[in-house]
Each structure stands twice: as C-alpha cells, then as structure tokens.
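Undergrad: When I checked Swiss-Prot for this same protein, it listed these features:
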ACT_SITE  Lys183  active site, proton acceptor
ACT_SITE  Glu190  active site, proton donor
BINDING   Gly10, Met11, Ala12, Val13, Met14, Gly15, Asn33, Arg34, Ser35, Val74, Lys75, Ala76, Asn102  NADP(+) binding site
BINDING   Asn102, Ser128, Gly129, Gly130, His186, Asn187, Tyr191, Lys260, Arg287, Arg445, His451  substrate binding site
VARIANT   Ser2 to Leu  In strain: ECOR 70
VARIANT   Thr39 to Gln  In strain: O7:K1 / VW187
VARIANT   Val52 to Asp  In strain: ECOR 10
VARIANT   Tyr55 to Phe  In strain: ECOR 10
VARIANT   Ala216 to Thr  In strain: ECOR 67
VARIANT   Ala308 to Gly  In strain: ECOR 68
VARIANT   Asp313 to Asn  In strain: ECOR 67
VARIANT   Leu325 to Gln  In strain: ECOR 69
VARIANT   Asp350 to Ala  In strain: ECOR 10 and ECOR 69
VARIANT   Ser422 to Ala  In strain: ECOR 10, ECOR 65, ECOR 68, ECOR 69 and ECOR 70
Amino acid sequence: MSKQQIGVVGMAVMGRNLALNIESRGYTVSIFNRSREKTEEVIAENPGKKLVPYYTVKEFVESLETPRRILLMVKAGAGTDAAIDSLKPYLDKGDIIIDGGNTFFQDTIRRNRELSAEGFNFIGTGVSGGEEGALKGPSIMPGGQKEAYELVAPILTKIAAVAEDGEPCVTYIGADGAGHYVKMVHNGIEYGDMQLIAEAYSLLKGGLNLTNEELAQTFTEWNNGELSSYLIDITKDIFTKKDEDGNYLVDVILDEAANKGTGKWTSQSALDLGEPLSLITESVFARYISSLKDQRVAASKVLSGPQAQPAGDKAEFIEKVRRALYLGKIVSYAQGFSQLRAASEEYNWDLNYGEIAKIFRAGCIIRAQFLQKITDAYAENPQIANLLLAPYFKQIADDYQQALRDVVAYAVQNGIPVPTFSAAVAYYDSYRAAVLPANLIQAQRDYFGAHTYKRIDKEGVFHTEWLD
C-alpha cells in the first residue's frame, strides 16, 4: 500500500486549510485530529479530495513515507508539547516535525534542542496569511535543521504564496527558533501598521469630518500609490460595509481592540535585547488602553482637553496624513528589522534580511508594495545598521518628516491621541541626535547608586562623591 508524503495534525481551520492547500498541489495527505468528529467533518465537507483520515496516532504515523514529514497545526503551548509527546513513540530517527502554530520562539528553541537530542528533526515554521492564506498560499518562515528543511522545501515551496515576480514566499530563515522569531516580529510590525492606519483614520475623521464614503475613496487612492498594501486595501472595503439595518458597520463596532499576545512577545523580546521598539510597543499599549472602555468613558466626563478644530485645507491635510502614515510605516519597519539584526546576533541565526522582506511580499498580512524597497536596501548594503540610513528611506524621511511633524502637532493641539505617529517622530529625532540628555541620567544614577559614568574628554570609568 502506498504511503503519503506528508501528514497534518490538527483540523481546526488553519490545519484544515493547509491540508487542502497541500492536497491541491498534487499530494495525498494523511490527516489526524485529537477528536474523531473533527476529522470526519473535514472528510465529509471535502468529498473527492485526496485526504486520508486516521483515528489513532499510530496508524497516522505509519501511513507516512520515511523520513516522515508531519505538520502540527495545534494550539501553541501545552497543546504542542502534548501532540509531540503523542507522536514520539511511533517516530523513527530522522523524522521531521513541522510546527506551524503561533509558537513563542523560546519554546521552539527548547523543542528543537530536546527533539534533536532524541534524533528527530524539528522545524518551527511561521505561517502568515490567516485562513485564506493557509488555503490559497501563505507566507512561510521555516527555521530548524537546514538538512531537514531541504526535505520539506519542495512541499512548502508549492503551497506558499507567489509574489508578482513569480518567487515563492518561503525561504529557510535560520536555526532552531529563527522562523518563529521572524513570524513574531512580523506580527509586531502588523500591530504597528494597524495602529498607524487607525490613527490616520482618527485624524481624517476628527480633523476633516470625512464621511465613510470619502474615507473609502481616500484609502482607494492611497492604495494606488506607495502605500499600496493588504491592510490599506481591506480598510477601504471596511469603511463602506453596512449591517443588516443599513448602518455603516465600522461605526457600530465597539472600540476595544483585542490581541493574542504576539505583539507583547515582540516588545518583551525588544526589552530583553535592549532594542528601542517604541512604535510597535506603543501599538500594543494602544490596544491595552482601548480595552479600558469603562474607565475611558468615565474619564471623558472628568478630564478636560481641547476640542478638535478643523484641520484646514482638505486636500492638503489628507496629503500630510498620507505622508505621515508612510514615514511612520518606514520607522516601524526600521525598528522591526533592527530588532531582527539584534536577535540574529544574540542567537547566532545569520538572518538574511532582504530575503525576509521578499517573503513578506505576498500571502501575509503585512504584504505591501514597499517591501521591495527593503529588499533593495539590503541588496545594496547587507550590513546597513538601520533602514532609515538607506538612500531611498532617507530621501522619504527628508521629504515627509515635516508632514509627520505637522500632523503630530495638530493632533496634540487638538486632543487627538496618536501614540504611534508620536513615537515615530520621537524615534526619528532620537536616532539622528548626536547628543542626547542621557548624560544627566548617568549623573543621577551615579549620585544615588554609585553606578559610575564615562566621560567624553577622558578614557576610563568614573565615580563622583556628589555631596562633597
């Protein structure tokens, strides 16, 4: 009896859609789910598909060619560990487990180490694109043993999204947790993109009182230019969607933004690495403060502030917001890729930043036209310290920074919260500052804690008795 080249464990929507994606590329796929009903449901809903159901782990594992390729699409955390433990008794040395869940990269490093010691291969794989991407072609970020990746690369390449130039949106990222780390930073950048767009929306509503139809038209125009991206594209559609009562749906959605924790992971890692991920972290905090709805409503009746005044010429202000949004986006990516560089050095991953930008060009949530500019920047100078220093991005900063400053100044004067736009200005000015007031902080630290300091006019480390 012939055996399958790959099996998928976990038949929730992402696992189901990836299995169907793999099947559509000409493979017969073994499928397994902890609950029998889920597996039966997938088979019943997809008659004629080359999906072969199994109802015991042993039969599932034995149905696969060796070395076995098993894609796990189960709940991250304890669920992943439990799935791995259930598979191990039936695996042979050299078999490959691919974890496609939203897994914390440190867990992937641990699992890679533990499974490698037992003779198994483990590939932690970031998968971006949501339900539709899983079915039609996601962006895929695999990390683990390079030789194991080579054995699964033909399948991953076939199921990945394809960019406009025909390149598949998958590449080997690096050892152990590199793939899941890049996916984590991707999600952090996604948080930043979404909050920047939300602030642009708030400015256009508060400053110009644009209607939903006007907002949709504005975003349509933006999507035809340098802001062209998946998130801008879907946002234009959101503005005009109505509910069953004829109300604009976006206007009746509660203003509390939920999260699944991946943005927080990105910010926590930035703190561990000493990376100033300010814009992305502000986007995480913006979601947190949005969840304080009752407190915000109460505070709105107590705390005073300015009432928003008209922002002036409509076309001029829209263009300023567009420029501010694009430069803010550039700052967000500059921070994210700077963090990737720091992580690559810390964990010895040897990341290829240009290739990472390339696989974000299709399939994933942050796909955008300007990602090619990032790839070009790293092709020109692979060692560039920060994307803001690349010629294209430097020119945009030169041309657009005044618009960003004007928009932030207007927002502050008119009581419109713009935490990520503000963070973009602060980061840009801090990064370009040859001198910062940190000398005073060092003096304070030495004063109360004898933490010492360095001088600009002498070599060495110094301490002063400040009360003498």
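Yeah, the Cβs are placed from backbone N, Cα and C, and that goes for glycine too.
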Undergrad: In Å, rounded, how far does the Cα of Arg287 (substrate binding site) sit from the Cα of Asp313 (variant position)?
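TA: One finds 31 Å between the Cα atoms of these residues.
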Undergrad: Out of His186, His451, which of these binding-site residues shows the lowest number of other CB atoms within 10 Å of its CB?
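TA: Looking at the binding-site residues His186, His451, the Cβ with the fewest others within 10 Å is that of His451.
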Undergrad: List, in sequence order, the same-chain residues at least six positions removed whose CB sits under 8 Å from that of Asp313 (variant position)?
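TA: Spatial neighbours, sequence-distant, of Asp313 (variant position): none.
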Undergrad: I need the CA-to-CA distance for Tyr191 (substrate binding site) versus the residue listed as 'active site, proton acceptor', whole Å please.
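TA: If we compare the Cα positions of Tyr191 (substrate binding site) and the residue listed as 'active site, proton acceptor', the gap is 12 Å.
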Undergrad: Among Ser2, Asn33, Ser35, Thr39, Ser422, the recorded positions in question, whose Cβ has the most other Cβ atoms within 10 Å in this structure?
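TA: Output for this query is Asn33.
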Undergrad: Quick one: of Thr39, Tyr55, His186, Glu190, Ser422, which recorded positions lie within 10 angstroms of Asn33 (NADP(+) binding site), measuring between C-alpha atoms? Sequence order, please.
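TA: Final answer, ordered: Thr39, Tyr55.
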Undergrad: Within 10 Å of each Cβ, count the other Cβ atoms and name the one among the recorded positions Ala12, Val52, Leu325 with the highest count.
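TA: Of the recorded positions Ala12, Val52, Leu325, the most buried by Cβ count within 10 Å is Leu325.
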Undergrad: Looking at the recorded positions Val52, Tyr55, Lys183, His186, whose Cα is closest in space to that of Asn102 (NADP(+) binding site)?
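TA: Given the candidates Val52, Tyr55, Lys183, His186, the nearest one is Lys183.
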Undergrad: Restricting the comparison to the recorded positions Val52, Gly129, Lys183, Glu190, Ser422, which residue's C-alpha is spatially nearest the C-alpha of Met14 (NADP(+) binding site)?
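TA: Sorting the recorded positions by distance from Met14 (NADP(+) binding site), the top entry is Gly129.
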Undergrad: Which chain-mates of Gly10 (NADP(+) binding site) that are at least 6 residues away have a CB under 8 A from its CB, listed by sequence?
TA: Asn33, Leu72, Met73, Val74, Ala83
Undergrad: Could you measure the widest C-alpha to C-alpha distance across Gly10, Met11, Ala12, Val13, Met14, Gly15, Asn33, Arg34, Ser35, Val74, Lys75, Ala76, Asn102, the residues recorded as binding NADP(+), and give it to a whole number of angstrom?
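TA: Greatest Cα-Cα span of the listed binding residues: 21 Å.
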Undergrad: Given the binding-site residues Ala12, Ser35, Gly129, which lie within 10 A of Tyr55 (variant position) by CA-CA distance?
TA: Ser35
Undergrad: Measuring Cα to Cα, tell me the gap between Thr39 (variant position) and Ala12 (NADP(+) binding site) in whole angstrom.
TA: 9
Undergrad: Sort out for me which one of Met14, Ala216, Ala308 has the most neighbouring CB atoms within 10 A, since those are the recorded positions we care about.
TA: Met14
Undergrad: Where among the recorded positions Glu190, Asp350 do you find the Cβ with the fewest other Cβ atoms within 10 Å?
TA: Asp350
